[in-house]
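Trainee: One structure, as structure tokens, below. Some questions next.
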Amino acid sequence: MSVRKLSALSLSIGGVPLIPSVSLVAAANGESRDCHGTICHPVNEFCYVATERCHPCIEVCNNQTHNYDAFLCAKECSAYKTFEPLKAEMLDIQNTQQLILLLLTILLVLIALRCAFQFLRWLIGNRCFQKLMRRLQSKAYPHPATANGKDLNATTIQNLNAINHPGSDLERAQSQIYSVAGAAEGSVVTMTTPVSTRYPAENSTTPTTVMTEIGYGYDNQAMVVTPVSEKPSAATIPVAF
């Protein structure tokens, strides 16, 4: 099969070829030529009759050198002339493929991140997931229970009567105020001693106190409290004219 009869296979998207014309190179590699015991490269070399050795095609096909020979290039290096223009195209295709691969990788990463974000939003809003998280938290951090077995950290208390019921320790005694003999004069008394009959709380053995008929008092008699029974009534007070 001749190299010239091979047609290049190509696939393009938007005018950019993705599969280079490699069928020509593959066919040429199968037609290696023997040059007096030496195998020449099927594309880049030819058997030069003058030297009986493999000679590079670039020397006779490059018009910028003094060894340029158009007839010899067309006869012996036809595969080289066909393949050489494709090198730049193949290089562009490789660069394009690398760029496409990079863009696809970035796109897949963005899609994966978006899917993960949507899944987390759905998972947080799911009631089953919230119940599962509450159970895990209750197992990891158990709340201390009260003496009667009720959990005060719970959202509800099942037995409200456990806090306030008849006969419980939480019941408070009612405050009581009793009237005594001095209440008529406007004195409010407590459970023990009327306000009007309270006396200084000094020790009677100190030198600053003097024993009196009431029991004890100050050295200054004007500071001694007069008992209620000895207070003069309104009838005995003389009226000044």
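Glycine is treated like the rest: Cβ placed from N, Cα and C.
Pulled the feature table from Swiss-Prot, pasting it below:
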{"type": "MUTAGEN", "residues": "Phe46 to Ala", "note": "Abrogates binding to egr, probably due to disruption of the hydrophobic core. Abrogates egr-induced apoptosis in wing imaginal discs"}
{"type": "MUTAGEN", "residues": "Thr51 to Ala", "note": "Abrogates binding to egr"}
{"type": "MUTAGEN", "residues": "Glu52 to Ala", "note": "Partially impairs association with egr"}
{"type": "MUTAGEN", "residues": "Asn63 to Ala", "note": "Loss of glycosylation. Increases ligand affinity for the TNF egr"}
{"type": "MUTAGEN", "residues": "His66 to Ala", "note": "Partially impairs association with egr. Partially impairs egr-induced apoptosis in wing imaginal discs"}
{"type": "MUTAGEN", "residues": "Asn67 to Ala", "note": "Partially impairs association with egr"}
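A description of the local structural setting of each listed feature is requested, covering burial, neighbours and distances.
Mentor: The number of other CB atoms found within 10 A of the CB of Phe46 (mutagenesis position), across every protein chain shown, is 25.
Thr51 (mutagenesis position) counts 10 other C-beta atoms within 10 Å of its own C-beta, drawing on all protein chains shown.
Around Glu52 (mutagenesis position), a 10 Å sphere centred on its CB holds 12 further CB atoms from the protein chains shown.
Mapped onto three states, the DSSP output places Asn63 (mutagenesis position) in coil.
In this view, His66 (mutagenesis position) is surrounded by 5 other Cβ atoms within 10 Å of its Cβ, with every protein chain counted.
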Trainee: Fewest other CB within 10 angstroms, which one of the mutagenesis positions Asn63, Asn67?
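Mentor: The mutagenesis positions Asn63, Asn67 were compared, and Asn63 has the fewest Cβ atoms within 10 Å.
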Trainee: Give me the CA-CA distance between Phe46 (mutagenesis position) and Glu52 (mutagenesis position), in Å, as a whole number.
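Mentor: It is 10 Å, counting Cα to Cα.
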Trainee: Rounded to a whole angstrom, what is the C-alpha distance between Asn63 (mutagenesis position) and Thr51 (mutagenesis position)?
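Mentor: With the alpha carbons as reference points, the distance is 21 Å.
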